[in-house]
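One structure is given below, encoded as structure tokens.
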Amino acid sequence: MASEELACKLERRLRREEAEESGPQLAPLGAPAPEPKPEPEPPARAPTASADAELSAQLSRRLDINEGAARPRRCRVFNPYTEFPEFSRRLIKDLESMFKLYDAGRDGFIDLMELKLMMEKLGAPQTHLGLKSMIKEVDEDFDGKLSFREFLLIFHKAAAGELQEDSGLMALAKLSEIDVALEGVKGAKNFFEAKVQALSSASKFEAELKAEQDERKREEEERRLRQAAFQKLKANFNT
């Protein structure tokens, strides 16, 4: 009797377990929902031709810097007075005024169209390719426009003889009338005339200064000889 009762209990238990396994399994209350599977990332796009050209230009510039053919860009704040010590403060101010005059967009840059208008007003109009070539020659950050530093670099290269005589940048530098009255040069029409006259004035001043120093040395030598002669004469009287 006991064995039959035990067998019935086992049979009911097996049926209950089978029913639980075959039915839908509900998530317990309060259990966190399963996280959604992340979607696969789209494949990376192949580099475009413009990206290849930009990378090539950057590598080319790095080679120029390593070989000393180009100035490395500085991360610090640009200071024209320390970076271009050959220019006086007045000259830099005049060049800055000229830069702002043609910076019609007031964004701190002279773009292609603004450079086109500048060259037309200076009486040396350039073709579209000529304008792009002008910018490219001093465009150190490859942004296709001129910053104030790159604008000053034009005059630095011109003064150092690094520009072609028939280039657009040379025409810009020659035709830019800069007030250099406080450079110690009166009546100079442009930067190059000012540099020549400034060098002449400096040479003349150095010559006058050297002549004064030589005259002072000669007078001191004559005074020393007179004192020596007086001491000798005095010694003769005492003997």
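Cβ from N, Cα, C; glycine included.
Here's what Swiss-Prot has on this protein:
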- 90-125: domain 'EF-hand 1' (DOMAIN)
- D103 to A: In mtEFHD1; abolished ability to enhance mitoflash activity; when associated with K-114; A-139 and K-150 (MUTAGEN)
- D103, D107, E114: Ca(2+) 1 binding site (BINDING)
- E114 to K: In mtEFHD1; abolished ability to enhance mitoflash activity; when associated with A-103; A-139 and K-150 (MUTAGEN)
- 126-161: domain 'EF-hand 2' (DOMAIN)
- D139 to A: In mtEFHD1; abolished ability to enhance mitoflash activity; when associated with A-103; K-114 and K-150 (MUTAGEN)
- D139, D141, D143, K145, E150: Ca(2+) 2 binding site (BINDING)
- E150 to K: In mtEFHD1; abolished ability to enhance mitoflash activity; when associated with A-103; K-114 and A-139 (MUTAGEN)
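Structure coloured by features recorded in Swiss-Prot.
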residue	record	DSSP class
D103	mutagenesis position	coil
E114	mutagenesis position	helix
D139	mutagenesis position	coil
K145	Ca(2+) 2 binding site	coil
E150	mutagenesis position	helix
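E114 (mutagenesis position) sits 7 Å from D103 (mutagenesis position), taking the Cα positions as reference. When the Cα atoms are compared, D139 (mutagenesis position) and D107 (Ca(2+) 1 binding site) turn out to be 16 Å apart. Per-site Cβ counts within 10 Å over the recorded positions D107, E114, D143 peak at E114. Secondary structure of the domain 'EF-hand 1' (90-125), assigned with DSSP and counted as helix (H, G, I), strand (E, B) and coil, comes to 23 helix, 1 strand, 12 coil. The binding-site residues shown are D141, D143, K145; of these, the one with its CA atom nearest the CA of D103 (mutagenesis position) is K145.
With a cut-off of 8 Å between CB atoms and residues at least 6 apart in sequence, the same chain places V138, D139, E140 near E150 (mutagenesis position), listed in sequence order. Cβ neighbour count for D141 (Ca(2+) 2 binding site) (all protein chains, 10 Å cutoff from its Cβ): 11.
Note: the Cα of D143 (Ca(2+) 2 binding site) and the Cα of D107 (Ca(2+) 1 binding site) are spaced 13 Å from each other.
Of the chain residues outside the Ca(2+) 1 site list D103, D107, E114, Y102, A104, G105, R106, G108, F109, I110, D111, K145 have their Cβ within 8 Å of the site's Cβ mean position. Shown in sequence order, F109, I135, V138, E140, F142, G144, L146, S147 are the same-chain residues outside D139, D141, D143, K145, E150 whose Cβ sits within 8 Å of the Cβ centre of the Ca(2+) 2 site. Around K145 (Ca(2+) 2 binding site), the C-beta neighbours below 8 angstroms that are at least 6 residues distant in the chain are F109, I110, D111, L112, I135, D139. Here the Cβ of D139 (mutagenesis position) has 17 other Cβ atoms within 10 Å, regardless of which shown protein chain they belong to.
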